[in-house]
Amino acid sequence: MKAISPVRSMSSCYQAVCCLSEQSLSIARGSSHKGPGMDEPMGLLYDMNGCYSKLKELVPGIPQGSKLSQVEILQHVIDYIFDLQIVLGEDQQQSSILSLQKSDFSELATQGDTSVCH
């Protein structure tokens, strides 16, 4: 699975991350913002279902409108994170190669060897 992301505005991604962070904090604190009369386990279940729905929206490659199990959603998320790590690793490796080439060139230029220029 290739990490190809549809174009999203930065504000919508930021809002989604904030939403997930707020939900995670409310779960960790044990507060249920769904309603005062709601049982704790049911509140957590609704929060988790909301988180899975948000993951389906945010992770590219998950078919929208299809019924996936929670395990399948998590597998798509894991695959996407792995793809991102590979892409970031390749970018980092390319930038380090370019910086090495630049430093090698600057060493040659400071040695005063004019035969390189001819």
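Including glycine, each Cβ sits where the backbone N, Cα and C put it.
As annotated by Swiss-Prot, domain 'bHLH' applies to 32-84.
Secondary structure from DSSP puts Val59 (mutagenesis position) in coil. Here the residue is the original one, while Swiss-Prot reports the published mutagenesis Val59 to Asn with the comment Disrupts the helix-loop-helix structure. Reduces ability to inhibit bHLH complex formation.
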CB contacts for Val59 (mutagenesis position) [other CB atoms within 10 A, all chains]: 17
